[in-house]
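Peer 1: Quick one: this structure, given as structure tokens, is what I'll be asking you about.
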Amino acid sequence: MASKGPSASASPENSSAGGPSGSSNGAGESGGQDSTFECNICLDTAKDAVISLCGHLFCWPCLHQWLETRPNRQVCPVCKAGISRDKVIPLYGRGSTGQQDPREKTPPRPQGQRPEPENRGGFQGFGFGDGGFQMSFGIGAFPFGIFATAFNINDGRPPPAVPGTPQYVDEQFLSRLFLFVALVIMFWLLIA
């Protein structure tokens, strides 16, 4: 009887011990599926998981790219708290093969790509500036490209004349003459 009591009491303990271990295995298996960490940037299973001091979990490659693209404003992508390479903690799980700090591994930089130059075609070699041909469309004396002409954008004209030279005096005279003509035309439009 005494031997039955301990064996009987051992049996429930074994079954209860087996139950939790069995349930923990079952929970571990189902928890294994649910216990994968998701990166808050790519929303995929975190590779080389790191956790920020504010409690958000990321893949190290994703967080590294986030920090590299914003060197002046390093904030957590989720809560905008301050974050840096030194303010994240690597996570190591059971069964992980490598115990190397993921912060020591820097993802490879993407290869640069040079786009092909565009084919200008058309008017090359005809003496139109640098090979391009420009036109300004407008109605009468009011071109639609007024900002392009006023700010000398994409223009192949020579620089203005140096003050004091005869060319400068001639340009000033022509400028005033055309201003006077423009004012006369505008006055005529107002009274007509």
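Including glycine, each Cβ sits where the backbone N, Cα and C put it.
Annotations per Swiss-Prot:
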type	residues	note
MUTAGEN	C39 to S	Decreased ubiquitin ligase activity
MUTAGEN	C39 to A	Abolished E3 ubiquitin-protein ligase activity and ability to regulate the cGAS-STING pathway; when associated with A-79
MUTAGEN	C79 to A	Abolished E3 ubiquitin-protein ligase activity and ability to regulate the cGAS-STING pathway; when associated with A-39
Peer 1: Helix, strand or coil for C39 (mutagenesis position)? Use DSSP.
Peer 2: coil
Peer 1: Would you pick out, from the mutagenesis positions C39, C79, the residue whose Cβ has the largest number of other Cβ atoms within 10 Å?
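Peer 2: Result for the most crowded candidate: C39.
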Peer 1: How long is the line from the C-alpha of C39 (mutagenesis position) to the C-alpha of C79 (mutagenesis position), rounded to the nearest angstrom?
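Peer 2: Roughly 14 Å, rounded to the nearest whole number.
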